[in-house]
Amino acid sequence: MRVLLIHSDYIEYEVKDKALKNPEPISEDMKRGRMEEVLVAFISVEKVDEKNPEEVSLKAIEEISKVAEQVKAENVFVYPFAHLSSELAKPSVAMDILNRVYQGLKERGFNVGKAPFGYYKAFKISCKGHPLAELSRTIVPEEARVEEVPEALRKEEEELVSYWYILTPEGELIEVDKFDFTGYENLRKFVNYEIAKNRIAEKEPPHVKLMLEHELVDYEPGSDPGNLRYYPKGRLIKSLLEQYVTEKVIEYGAMEVETPIMYDFEHPALEKYLNRFPARQYIVLSGDKRYFLRFAACFGQFMIKKDAIISYRNLPLRMYELTRYSFRREKRGELSGLRRLRAFTMPDMHTLAKDIEQAKEEFKKQFKLSMEVLEGVGLTPEDYEVAIRFTEDFWKEHKDFIVELVKLIGKPVLIEMWKQRFFYFILKFEFNFVDNLDKAAALSTVQIDVENAERFGITYYDENGEEKYPLILHCSPSGAIERVMYAILEKQAKLMNEGKKPMFPLWLSPIQVRVIPVSEEYLDYALYVAGKLEGAKIRVDVDDEDERLNKKIRRAEKEWIPYIVVVGAREKENGTITVRRREDGKQYETRIEELIKEIKEKTEGFPYKPRPLPLLLSKRPKFRG
């Protein structure tokens, strides 16, 4: 079943003609109708719903009721609408399910109207236009599900209701449909994405074209979808990001470890943990035993901590692994370039804290660490939106702490609040990048976990020598490395749309300087300049192609080279270079040593790796036709 929910000022319809040979019998007064201040449910009943009409009806009633509660609508209008699906159920089944939904909503106390089934109808509707006003839901009967989720868990999840707010740095908590989004358009887009929960990629995001054009990353037809290949320039960027985040986390105080990529389905602690997640694992068979490929570093780090002897003096205890790879079998329609993959590289730190106060202190520090890490890759708070999620009880007890976090970011954030705890954590934040298609992807995240220490048997000895269960903070200060690359490319696509020059952060640029001789006569001097730069650990190449100077410059511009160095007779005679700086468009003549000094100052504190391709352009293969 597909459901489109529109919170409306009114809806009115008029029957025009029969659409089916045997439509629903109706009286004269059913040929037209109107309802005001209403949640309209446009519904397509699908072929798969024939497997279990009762279950689909109950789930639809539940979903529609939840949304009606969120938008505070007392009136609900059920509108048969075949155009949400191409796989429709038999008319008799569809009519039965729609009537079940209609009656079920009435039994829940709503004032319910409906349009007749099987007719062509004209209708008018006035959508209210707030963030909750347009939502969609897909409901699938259990027999049709590919994934298996435990019945008790599914029931709990279905009953979980999210309450959405905007929290300002001044501490004002505002219901999301009452917040004035003027000046916060990106936040509005993020809110709409979060509440609608539509993860399907309808079209290709701009970063995909850029990753292919720049020969960074490509699809691998010989592998499972969502597993990518990286060309030399893309591997360099990814490798530098991995090194950068790892250095930041170790500098923060984490101990780096390495753990297996596969785990036993039947391990008691892992079995319980898996029940908290949808069954989207890759399965590996070894003899007659089944293993799953990890979707995070939690398992391995928890097993190490379970076996360790830990004192209260060791807390907070931070452990880190860069997982290459973590695996998650995302739905095919949700896979999208670098944004959502089935194999991804995740920097994953877990911190043990003795109590909630120490956990809050660490949470705040890791919030700041995440901001710092993203700033280093060229993403400021203006580039991402923040979501903070917690229970109502946590808000009541720790409101001032939450407001402190919002003050750090300096702008309004989205709040998701629950009446009771369903997940293993009591507090979570994410920094979310909203791309050019208005899709959001979580980057940095931290959670306070209150379940898994006991589940895995992780303990520490307190001041009195008694064993206690610590709290666990899950932290990825950047999010998946592939997602960071996605965010960088999507940001550059936005700049291009605004008529600005795109470029990678200087320390991440595969080639930082391109030296172009004005003719073959000056190739030796170009190589001399390149040698000086390379000796200073600057990634440099030389365009030795037999082409006109303007074409070479255009090629370097198209590749987003930060510094284009042109050398000819004057430069060779004076021992200088002429530089075009992409960042500000400035062109100037200088000495090699001065350019080295400028680049080293701008890349100080960031990791370095050598040039990923041959020095001379004429020696390079093309990876894409």
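Here the Cβ of each residue, glycine as well, is placed from N, Cα and C on the backbone.
Original residues throughout; no substitutions modelled.
Among the mutagenesis entries in Swiss-Prot is HIS83 to Ala, noted as: Isolated domain has decreased to no deacylation of mischarged L-seryl-tRNA(Thr). Deacylates correctly charged glycyl-tRNA(Gly). Among the sequence features in Swiss-Prot, the mutagenesis site TYR120 to Ala is noted as follows: Isolated domain has nearly wild-type deacylation of mischarged L-seryl-tRNA(Thr), no longer binds L-Ser or L-Cys. No activity on threonyl-tRNA(Thr). Same results; when associated with A-134. According to Swiss-Prot, the mutagenesis experiment LYS121 to Met carries the following note: Isolated domain has nearly wild-type deacylation of mischarged L-seryl-tRNA(Thr). Later shown not to deacylate L-seryl-tRNA(Thr), no activity on L-threonyl-tRNA(Thr). The note that Swiss-Prot attaches to the published mutagenesis LYS121 to Ser is: Isolated domain does not deacylate mischarged L-seryl-tRNA(Thr). Experimental mutagenesis is annotated in Swiss-Prot for GLU134 to Ala, with the remark: Isolated domain has nearly wild-type deacylation of mischarged L-seryl-tRNA(Thr). No activity on L-threonyl-tRNA(Thr). Same results; when associated with A-120. For CYS298, HIS350, HIS474, the entry in Swiss-Prot reads Zn(2+) binding site.
Where Swiss-Prot records a feature, it is marked here on the structure.
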{"residue": "HIS83", "record": "mutagenesis position", "CB count, 10 Å": "10"}
{"residue": "TYR120", "record": "mutagenesis position", "CB count, 10 Å": "12"}
{"residue": "LYS121", "record": "mutagenesis position", "CB count, 10 Å": "18"}
{"residue": "GLU134", "record": "mutagenesis position", "CB count, 10 Å": "17"}
{"residue": "CYS298", "record": "Zn(2+) binding site", "CB count, 10 Å": "22"}
{"residue": "HIS350", "record": "Zn(2+) binding site", "CB count, 10 Å": "27"}
{"residue": "HIS474", "record": "Zn(2+) binding site", "CB count, 10 Å": "22"}
If you measure between the CA atoms of HIS350 (Zn(2+) binding site) and GLU134 (mutagenesis position) and round to the nearest Å, you get 38
Alpha-carbon spacing, HIS83 (mutagenesis position) to TYR120 (mutagenesis position), which is rounded to whole Å: 12
Any idea what the Cα distance is from LYS121 (mutagenesis position) over to GLU134 (mutagenesis position), rounded to a whole Å? 21
Once DSSP output is merged into helix, strand and coil, LYS121 (mutagenesis position) belongs to strand
Excluding CYS298, HIS350, HIS474, please set out which residues of the same chain place their CB within 8 Å of the center of the CB atoms of the Zn(2+) site, keeping sequence order. ALA296, ALA297, GLN301, PHE302, ASP348, MET349, GLN447, ASP449, ASN452, ILE472, LEU473, CYS475
Quick one: of the recorded positions TYR120, CYS298, HIS474, which has its CA closest to the CA of GLU134 (mutagenesis position)? TYR120
In the three-state scheme derived from DSSP, which category covers HIS83 (mutagenesis position)? helix
